[in-house]
Structures are given as structure tokens and as C-alpha cells.
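Feature annotations, reproduced from Swiss-Prot:
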- 2-54: domain 'UBA' (DOMAIN)
- 285-304: domain 'UIM' (DOMAIN)
- 408-485: domain 'UBX' (DOMAIN)
- SER288 to Ala or Asp: No effect on interactions with CUL2 and HIF1A (MUTAGEN)
- SER297 to Ala or His: Severely reduces interaction with neddylated CUL2 (MUTAGEN)
- PRO459 to Gly: Abolishes interaction with VCP/p97 (MUTAGEN)
Amino acid sequence: MAAHGGSAASSALKGLIQQFTTITGASESVGKHMLEACNNNLEMAVTMFLDGGGIAEEPSTSSASVSTVRPHTEEEVRAPIPQKQEILVEPEPLFGAPKRRRPARSIFDGFRDFQTETIRQEQELRNGGAIDKKLTTLADLFRPPIDLMHKGSFETAKECGQMQNKWLMINIQNVQDFACQCLNRDVWSNEAVKNIIREHFIFWQVYHDSEEGQRYIQFYKLGDFPYVSILDPRTGQKLVEWHQLDVSSFLDQVTGFLGEHGQLDGLSSSPPKKCARSESLIDASEDSQLEAAIRASLQETHFDSTQTKQDSRSDEESESELFSGSEEFISVCGSDEEEEVENLAKSRKSPHKDLGHRKEENRRPLTEPPVRTDPGTATNHQGLPAVDSEILEMPPEKADGVVEGIDVNGPKAQLMLRYPDGKREQITLPEQAKLLALVKHVQSKGYPNERFELLTNFPRRKLSHLDYDITLQEAGLCPQETVFVQERN
């Protein structure tokens, strides 16, 4: 049985040697040697023989010679490795095995096959711009959307979005997450998606382990993949963020975004606007305090410069000027002060001015006092310019009713009233006047005490909670204060 098995193996070996010699034209001894080196694998022996140039040394009959040749033949077994390398550098990679890709050295070329792209560009030039849409390799299936991507940094992408008036769409890719690869394969390759991105967005794709990707992840606190977001290129504000997307959901989400925010053209497509915030009396108190302080300072300076002239006036003129503030100079100043009063009025322009009937109504008591004046004084009085209607004075006839029994020549309290409609009014009352006088004055302006309350901001106090019989001085409203009129809660 052993002899029969040995003869069968010998005949099989002879058959292989005969086939080897027939294919290669080598001698039987060379064929036997190559088959022994390749463990009787005819295909490998023929390949190794041809790779070696078709030349093989005759094996020696001595055992020592065989032992020296065998290590050499063992090295020859490694010959197929260059064959694999040869496929990797095949000049036509579309017909070879996929290439082992080099590490990404750029923020956008992690999956790019530059050689394939060069061939594609040459084909496009030869075909007059036509693109071969047949995907022949796995690399083509998962290739990034090179034609859509902005090839630059995050900052250059924002600048490009500002110049082209387009939103900035960010795609962070994680090569370890297959869902991210599916975005390249399914979503970014869709023609409808490409069209809407080209029209409205600057598309910036970056890999999570790149320098730019790490910086973006650290700043915008990214946690889940796949990741797609839309930013305002002018401010860098993240407007929306999506994770699980297919073609239909992407188109729905983007359509909804554009319907809400529009195009970035500065008109209907302006970025998400800040909520229009109604002007609050308390929020504006700091500005009003500053204005009141400046106005009071100007009035005090002006009062000192004209006190000498006022002393020479008649008693009747003095009585008509007891409650005058910033406008007392309108009724008594000559032409020397007209320019200064006019400049002061022009410098206090406000967006809330009411130049209608109320302006004339509030100015009337000041322009028609029952006083005796000489012709020169009357001329000056009638020729004075109009003053800001928002800085008003309590008319003397009204003041007489609320300050009976009080020394009207004593110290005054200058109050700036801020109404809910944005209008301002400055009044002057004696320090010993009751708080009730102020409440009645506000009621006369159409703000009843049942619905509206008075308060100050620094310190914050609700005057409506105080005793109305206390004086303005006791209420802490002297020498000047800003009082806000607001609706009760």
C-alpha cells in the first residue's frame, strides 16, 4: 500500500513537472526544483519562475548544495509582495484594488484620491465638461462632495459666506462612524441637495480629528455624530443643528430653515433678529438721570447769570415766574439769551417728541402771563423761539392750588416725570409741597392713581405706597429726582 501511494505521488509530481515545462519551456530539473520550492503548487511555481526572469539555477546533486539553495528559494517566495505594490501604484487605479490612503494632512482631503481626481479632471476636459457619473469603486461611493466643499479654514468659510450673502453649513465627519460616511454616499451626492446647497450655503466639511475640527468641537461643544449645523457667517452664531439625516429629511429641514430665516441678503433674509424689546422706564432710568443732571446744571448756571437782570423786574413779573424752571428764561430773557435757549432746545431732541396739540396747550400758560411789560420787553417775549415740548413747567395757576400756605420763594424740587408712553415732563415744586400735589398733577395728565403708580429707581421706591401728606423733601425728592409713572401690577 505504501509503495502504491508513493508511486501515485510520483506520477502526480511528474505530471506537474511536465505541465511546468510545457508552459515555461524550462527543463524538467528546473520544474522539479520550482515545484518543490512552491510545495507542488503549479500556479505559484510558474508565477515565481516568470517573475524571476525565466532563469533558474540547476540544482546540485549534493545535499549540501540543496541546503544552500533552499534558503535562497525561501526568499524567492516573497516575490508576490511587489506584485501587490505594483497594483497600488497602477497607472489606472479605477481598474485596480482600492488604494491605501495616506493620513489626512489637510482639513478637507482625508478621503481624497488626488490621482483619481486628476484623471477625472482630464476626462472632463476631454469630454467638454461632462462628468462620468458611474461609480466604479468603493472610494467613489463614499467620496466627499469635493465640488460642494469650501476648501479653506473656518474663518475663510465665514468670510466667503459674508461676501456671497450665504449661510454657513458645517459638516463634521468622523471616519469611525459609518453614518457619517452615509452622508457622503446618500445625501451630499443627491442632485437636489447639491442644488439647494450651491444656491443658499457655503458648505464646509472637516474631520473631527483635524486641527480645525478639534477647534470647532471645543468651541461649539459637539457631542454626537453625524453632525450638520448652520451658522450665521457674520456672527458665528449656531442657528440649527441636525444629527440623523437622509435626503428627504434634509430637504425638509433646510426648506423649513430657509422659510424661517430667508436668504442672507440683509432684507427678508437677515439673521435671526433679536426680539424687539419695548423700552422700559426702569431700563432707561440711567440715561434719564444723566439728562436731568445735565439739564439741572445748565439751568443753575443760566439762573446765576441772569439773576441780576431778574432782580430789576417788577413784582408782577416775579410772581409770574415763581414756578419757572428751564423755561423761566423764555418769559424774562432779552435777545442776549435767545441763542443760548435755542441751542439748549435743539440739543434735547428725543424720538418720543409730540409736536401736536399738547405742545401748544402746555406752552400757552407760559406765553400769556397777566403781567405788565414795557414795549421792548413785550417784543422780546413774542419773538422767542419754541422750546422742547417735553420739558414742561407746572403753570402758576395750577401751582397756586397745590401749595397754598407754603413759601413759594423757598427752595425748589425739580422733578423729571417719565410717562408710560415715553413722554417726559419736568416740573418744579416747592420742597415743602405735599406728595399729594405731585399725585394730582400726574392725574391731570390722564394717569389716575387707581391704575398708575409713581416710583423712583435710585434707590428703588414706590412713592404711591408712602403717605401723601409728607412733603417732597421728606419723600427724598429734593433737590432733583426722576419719577417714573407706570401701570400698577
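Any Cβ shown, glycine's included, is placed from N, Cα and C.
So, quick note: what you're seeing has the original residues, none of the substitutions.
This view paints the features noted in Swiss-Prot onto the structure.
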| residue | record | CB count, 10 Å |
| --- | --- | --- |
| SER288 | mutagenesis position | 16 |
| SER297 | mutagenesis position | 10 |
| PRO459 | mutagenesis position | 6 |
**Segment-level pLDDT (mean, integer) for the domain 'UBA' (2-54)** = 81
**Request:** Give the helix, strand or coil assignment DSSP yields for SER288 (mutagenesis position).
**Result:** helix
**Asked** Do you know offhand how many angstrom separate PRO459 (mutagenesis position) and SER297 (mutagenesis position) by C-alpha?
**Response** 21
**Message:** When secondary structure is assigned with DSSP, how many helix, strand and coil residues does the domain 'UBA' (2-54) contain?
**Reply:** 43 helix, 0 strand, 10 coil
**Item:** Whole-number Å value for how far SER297 (mutagenesis position) lies from SER288 (mutagenesis position) (Cα to Cα)
**Value:** 14
**Prompt:** Mind checking how the domain 'UBX' (408-485) divides into helix, strand and coil residues in DSSP?
**Reply:** 13 helix, 31 strand, 34 coil
